[in-house]
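Here Swiss-Prot flags Gly18, Gly19, Gly20, Val21, Asn22, Gly105, Thr106, Gly107, Glu136, Arg140, Asp184 as GTP binding site, drawing on experimental evidence. Where Swiss-Prot documents Asn22 to Ala as a mutagenesis experiment, the accompanying text is: Strong decrease in GTPase activity. Listed in Swiss-Prot is the mutagenesis experiment Phe135 to Glu, annotated as follows: Strong decrease in GTPase activity. Recorded in Swiss-Prot as a mutagenesis result, Gly137 to Glu carries the remark: Strong decrease in GTPase activity. Here Swiss-Prot describes Lys138 to Ala as a published mutagenesis experiment; the accompanying note says: Decrease in GTPase activity. Quoted from Swiss-Prot for the published mutagenesis Asp210 to Gly: Reduces FtsZ polymerization and GTP hydrolysis. Does not affect the structure or the stability of the unpolymerized FtsZ.
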Amino acid sequence: MTPPHNYLAVIKVVGIGGGGVNAVNRMIEQGLKGVEFIAINTDAQALLMSDADVKLDVGRDSTRGLGAGADPEVGRKAAEDAKDEIEELLRGADMVFVTAGEGGGTGTGGAPVVASIARKLGALTVGVVTRPFSFEGKRRSNQAENGIAALRESCDTLIVIPNDRLLQMGDAAVSLMDAFRSADEVLLNGVQGITDLITTPGLINVDFADVKGIMSGAGTALMGIGSARGEGRSLKAAEIAINSPLLEASMEGAQGVLMSIAGGSDLGLFEINEAASLVQDAAHPDANIIFGTVIDDSLGDEVRVTVIAAGFDVSGPGRKPVMGETGGAHRIESAKAGKLTSTLFEPVDAVSVPLHTNGATLSIGGDDDDVDVPPFMRR
């Protein structure tokens, strides 16, 4: 008699570098379920503090466990030297998330190596990374752009969270920690919004093949997350998701949209239809739109909507945000045949804005690879 097979998708989340390892720690703290966590770093001391299921210190010979010194080449070589070990850790995965803070050493240089290995093994590979603030300096910004370009070539789908957009999320007096916490929630909920669709049963189920159909070889992706309570909650949550200030570039040309609606057992068919219709109205007429629901009674009366748009040209012009009826704006009018009906994701040029830290001191720079920790992870 043959033993029963496990037909559940195997999902692994890899945090590499100071930022990636801290991101994994935060996901574990928040109770992200159904995935295996792997932490990879050149800083052996920082790795000891990780709560990940599996820890791998790389670059033992070249860095002696002291970090990459904010040098991506050191990070790349450290990951290359540990290729066999990384491959063994990723073997058997159906989907691999690679998360890092771009601009430093280990994450910037090592993330493309990890992603390449995962993809070679046949796993659906998704990168989720942060772009540093403009005020962190030109060198770090240039390193981040090079790292993002390399990671884009190595992943099926790459989601970039631009930290400069945090400055648009509140008034001028927003605290440093509140701004970082907002980005933290985007990173966590972005991964969770995808994994929950696969691992959590819902009224409308989405399986791994559906997710793979949207994200395989999709290139750059946009991600939006929204939540709301009370009357019109689903529509409000969808509006927030598709107009998130943490999204960069325009949705024009998107060929695939993945949408998740999470709520309690009282989640109604009418409100699901409202939220899905808003996204459908905003998408390309020929786009492949897949949506599913996740029933989670711990949410109470809250509804969460996650929208991921993939397979589009980020060079297209920006559009004004879509607003539903709850936002007081006009509904989207039908476009001519062959034209986009989307007015999503208006890009905003990065600007230098004074950051009010409420008395906190923020240190930027230096050779310590701790700078690889995304700002929203710094305590």
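Here the Cβ of each residue, glycine as well, is placed from N, Cα and C on the backbone.
No substitution from the list is modelled in this structure, which keeps its original residues.
Cα distances from Thr106 (GTP binding site) to the mutagenesis positions Asn22, Phe135, Gly137 are smallest for Asn22. Between the alpha carbons (Cα) of Glu136 (GTP binding site) and Asp210 (mutagenesis position) lies a span of roughly 39 Å. If you count neighbouring Cβ atoms within 10 Å for each of the recorded positions Gly18, Gly20, Gly137, the highest count belongs to Gly20.
Ranking the recorded positions Glu136, Asp210 by how many Cβ atoms sit within 10 Å of each one's Cβ puts Glu136 at the top. Ranking the recorded positions Asn22, Thr106 by the number of CB atoms within 10 A of their own CB puts Thr106 at the top. Figure note: comparing Cβ neighbours within 10 Å for the mutagenesis positions Phe135, Lys138, the maximum is reached by Phe135.
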